[in-house]
Amino acid sequence: MTDNNHYENNESNENSSENSKVDEARAGAFERFTNRKKRFRENAQKNGESSHHEAPSHHKKEHRPNKKPNNHHKQKHAKTRNYAKEELDSNKVEGVTEILHVNERGTLGFHKELKKGVETNNKIQVEHLNPHYKMNLNSKASVKITPLGGLGEIGGNMMVIETPKSAIVIDAGMSFPKEGLFGVDILIPDFSYLHQIKDKIAGIIITHAHEDHIGATPYLFKELQFPLYGTPLSLGLIGSKFDEHGLKKYRSYFKIVEKRCPISVGEFIIEWIHITHSIIDSSALAIQTKAGTIIHTGDFKIDHTPVDNLPTDLYRLAHYGEKGVMLLLSDSTNSHKSGTTPSESTIAPAFDTLFKEAQGRVIMSTFSSNIHRVYQAIQYGIKYNRKIAVIGRSMEKNLDIARELGYIHLPYQSFIEANEVAKYPDNEVLIVTTGSQGETMSALYRMATDEHRHISIKPNDLVIISAKAIPGNEASVSAVLNFLIKKEAKVAYQEFDNIHVSGHAAQEEQKLMLRLIKPKFFLPVHGEYNHVARHKQTAISCGVPEKNIYLMEDGDQVEVGPAFIKKVGTIKSGKSYVDNQSNLSIDTSIVQQREEVASAGVFAATIFVNKNKQALLESSQFSSLGLVGFKDEKHLIKEIQGGLEMLLKSSNAEILNNPKKLEDHTRNFIRKALFKKFRKYPAIICHAHSF
């Protein structure tokens, strides 16, 4: 509606608008305007001017383009407008545009000015969404990204970021083996590529202290040593691992970092940024390079009400986003989960209810690194007057370090040893323990199978398993659940939604991270291929062009510069196997042999041959394992012996006189004979001697 229409409305409804001072003012303004117009026409008639003289040009109707206003009044009103413009210019505020077309008839000029405002704001928003366009696209600088673990799998995270002269390694984690890797407790990344580039590695950069990010550090330092940068908790837990491995002297490589304080590491400038996750003191990384800024989120969720009241440093992330980020590497673990991940503090009401209603002992099992989860459980144990027994080596160690470093504060008098549990009534005891993943050597498993020295599960026990099974551990978790239920314990697991929350961002948190960082290029990390592929779709929905996203797998090498992202090669990657009881690596060939034995059995042959007669001696020995039953073994051995007799008769002197060739000749025959009979390739143990 135009200003004139406002005035006409108010004049016709003057009596009904008396209670409004604003309406009265407008009506008065219209009356004064009408009187001025009337006097103007009367003066014009007295001066002999045309009686149909038009009103000043700024009141002319815009649909009369041929009607020219009087020059005198045109100049007069031009002066008025110029004066108004000068006055506005002198009082102009940055970010504010004054409207000049206030009193004109119609809305064309008014809307033009508003449209200019729309265009200006749209331009500002587009520039705000794409600050990375400030980067120098002519720069020849680039960085190379090489994941050695954590892509195509859950866990085992390790990544190399390098320039031609310098490199950093982000995290060094372990993962759990799938079922069937007999005698293998953990997997660690293959360090071969690090040996190739060792002369330019400036440091190991740790994002947080979970096993899938620090578990491989002692094995790495047995082979290579570099400065190791991290927050106090990360270094504390790594230091404890080094003690167990006899590497205490390598603590001299540790560098304690301060968050929000960029430091130089080789050619990189790195800042640790506080992030919330399921372990204390987690960090994202801002890595400044000559090519541009890289943000690595580490594992994260955006928890606004964390237990320690230290939420994610969104301001610092946004700070780098506004400056312009070339590349974002972001956690993909929960990329299939819609919405947001609940806060760690939401567990409290469920814990409160369970502890309040428990009639006997409460046994709570979770990841030993989830210190805030353990802390909350202990707080409710104290609230309901229970003594706390912490059982399990890793649980005791992590809790002690967190207390000593001042991350948590708990009264020492509330704690008892495992051998003191029996001295207290069941309803006055809380046991915090390891074993949430069904590990056969864990305290919970040994309690459930009556193998623990001091504690066995009772029918009145409440067992809270406050964790989800890591992929690959489902069968182990199911086994321990079966043992607990057979003991008639009450088990709180997945049916209680509020006793466990994830430490990883769901889709809405991933979107917020993408919107804060506004990267030009995006590499989703941490997860199997289906996780990073889903994260890619989320990034596209947040405005990252599909051509600027690459889905990596372990061993891929991707080069990124201000104007491009491309795969440039593939390096050898894989896993090394570790026996966690001896802390020793297991050769790949040993694991393969174990798989052969488990899947197809073993056949052993020690033969003695008379070269002249080309015949087996009676002292030859044969045995099998996992092929046939005891009754059928004699028949199988007789078949193999008969076949070998025929083989020796047709063998030439060169084979019979060479023990190595005779052994290979015998092994190949047995292998083929067993495959023909069983359609399997058992492990063959063969020794041959000729006389």
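Glycine is no exception: its Cβ is also placed from the backbone N, Cα and C atoms.
Annotated Zn(2+) 1 binding site per Swiss-Prot: H208, H210, H277, D299, in sequence order. Long-range Cβ neighbours of H210 (Zn(2+) 1 binding site) (same chain, at least 6 residues apart, Cβ-Cβ under 8 Å): G173, H277, S278, I279, D299, S369.
According to DSSP, D299 (Zn(2+) 1 binding site) is assigned to coil rather than to any helix or strand. According to Swiss-Prot, the Zn(2+) 2 binding site annotation covers D212, H213, D299, H526, on the basis of sequence analysis.
According to DSSP, K397 (mutagenesis position) is assigned to a helical segment. Spatially close to K397 (mutagenesis position) yet at least six residues away along the chain are L237, S240, S368, judged by Cβ distances under 8 angstroms. Here Swiss-Prot describes K397 to A as a published mutagenesis experiment; the accompanying note says: Coccoid cell morphology without any cells in a typical helical form. Significant cell lysis and cellular debris.
According to Swiss-Prot, the substrate binding site annotation covers H500, V501, S502, G503, H504, on the basis of sequence analysis. For the recorded site, V501 (substrate binding site), the DSSP three-state label reads coil. Its own atom aside, the Cβ of V501 (substrate binding site) has 20 Cβ atoms within 10 angstroms in the protein chains shown.
Experimental mutagenesis is annotated in Swiss-Prot for E595 to A, with the remark: No effect on homooligomerization. Of all Cβ atoms in the protein chains displayed, 14 besides its own lie within 10 Å of the Cβ of E595 (mutagenesis position).
K649 (mutagenesis position) carries a helical DSSP state (H, G or I). Cβ neighbour count for K649 (mutagenesis position) (all protein chains, 10 Å cutoff from its Cβ): 10. Quoted from Swiss-Prot, the note on mutagenesis experiment K649 to Q is: Acetylated mimic with no positive charge. Has a significant increase in homotetramerization over homodimerization compared to wild-type. Decreased exoribonuclease activity. Significantly decreased endoribonuclease activity on RNA substrate with hairpin structures at both ends in the presence or absence of RhpA.
In Swiss-Prot, a mutagenesis experiment is listed as K660 to A, annotated with the note Significantly decreased homooligomerization. Neighbour count (other Cβ atoms within 10 Å of the Cβ, all protein chains): 9 for K660 (mutagenesis position).
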_Output field, Zn(2+) 1 shell: CB within 8 Å of site CB centroid, site H208, H210, H277, D299 dropped_ = T207, A209, H213, S278, I279, S282, G298, F300, G503
*Cα proximity to G503 (substrate binding site), best match among recorded positions H213, K649, K660*: H213
*Counting Cβ atoms within 10 Å across all protein chains shown, which of the binding-site residues H500, H526 comes out on top?*
H526
*Sorted by position, what residues of the same chain at least six away from H213 (Zn(2+) 2 binding site) have a C-beta under 8 A from it?*
N157, D171, A172, G173, I206, T207, G298, D299
*Whole-number Å distance between the CA of V501 (substrate binding site) and the CA of H208 (Zn(2+) 1 binding site)?*
18
*Ten-angstrom check, please: count other Cβ atoms within 10 Å of the Cβ of H277 (Zn(2+) 1 binding site), all chains counted.*
29
*If you skip the near sequence neighbours and keep only those at least six away, which residues in the chain come within under 8 angstroms of S502 (substrate binding site), Cβ to Cβ?*
S278, K301, T333, N334, K337, T341, K468
*Sorted by position, what residues of the same chain at least six away from D212 (Zn(2+) 2 binding site) have a C-beta under 8 A from it?*
G150, I154, G155, G156, N157, G173, M174, S175
